[in-house]
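> Swiss-Prot lists 3-147 with the feature domain 'Globin', giving sequence analysis as the kind of evidence. Looking at Swiss-Prot, you'll find the natural variant CYS14 to Gly noted as follows: In allele S and allele W1. Here Swiss-Prot describes SER21 to Ala as a natural variant; the accompanying note says: In allele S. The heme b binding site annotation in Swiss-Prot covers HIS64, HIS93. Here Swiss-Prot notes a natural variant, ASP74 to Glu, with the remark: In allele W1. Here Swiss-Prot notes a natural variant, VAL135 to Met, with the remark: In allele W1.
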Amino acid sequence: MVHLTDAEKAAVSCLWGKVNSDEVGGEALGRLLVVYPWTQRYFDSFGDLSSASAIMGNAKVKAHGKKVITAFNDGLNHLDSLKGTFASLSELHCDKLHVDPENFRLLGNMIVIVLGHHLGKDFTPAAQAAFQKVVAGVATALAHKYH
């Protein structure tokens, strides 16, 4: 559960409506793979991840980023029940994919960075604080099934 004030909820909703989620997802995942190269080990099947330009132009990175942002959007629609919303994804990433749960926090930070880039001056410090709460809540929900 994420506790947002009414003003924070309004800011998140308003700004999210301005976002091209296809672009944000691919860019956020791409940045994660560039900035934290050890995360590439989870994406062996994605082909060329040899450089920043290869990663940022990789169609599989962009496609998976779109899936990530689609799930994130689902979380935005269920802020009061994030653990339930992300239960199956948490289980998948824990039991089958064996993803280090710290990576969820890192990806959340990449999402916030990309939002700042795309939204410019509209992404005020208060809006950033609200989105940081959201990505922290999503990261916690995704890590919920870890033992």
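Positions of Cβ are set from backbone N, Cα and C atoms, glycine also.
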> How many Å lie between the Cα of CYS14 (variant position) and the Cα of ASP74 (variant position)?
16
> Would you please pick out, from the recorded positions HIS64, ASP74, HIS93, the one with the fewest other Cβ atoms within 10 Å of its Cβ?
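Candidates: the recorded positions HIS64, ASP74, HIS93. Fewest Cβ atoms within 10 Å: ASP74.
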> Within 10 Å of VAL135 (variant position) (Cα to Cα), which of the recorded positions SER21, HIS64, ASP74, HIS93 do you find?
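Checking each Cα against VAL135 (variant position), there are no hits.
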> For the variant positions CYS14, VAL135, work out the Cβ neighbour count at 10 Å and name the residue with the minimum.
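Selected from the variant positions CYS14, VAL135 on minimum Cβ neighbours within 10 Å: CYS14.
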> Enumerate same-chain residues with a sequence separation of six or more from SER21 (variant position) and a Cβ-Cβ distance below 8 A; give 'none' if the list is empty.
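Listed in sequence order: LYS66, ILE69, THR70, ASN73.
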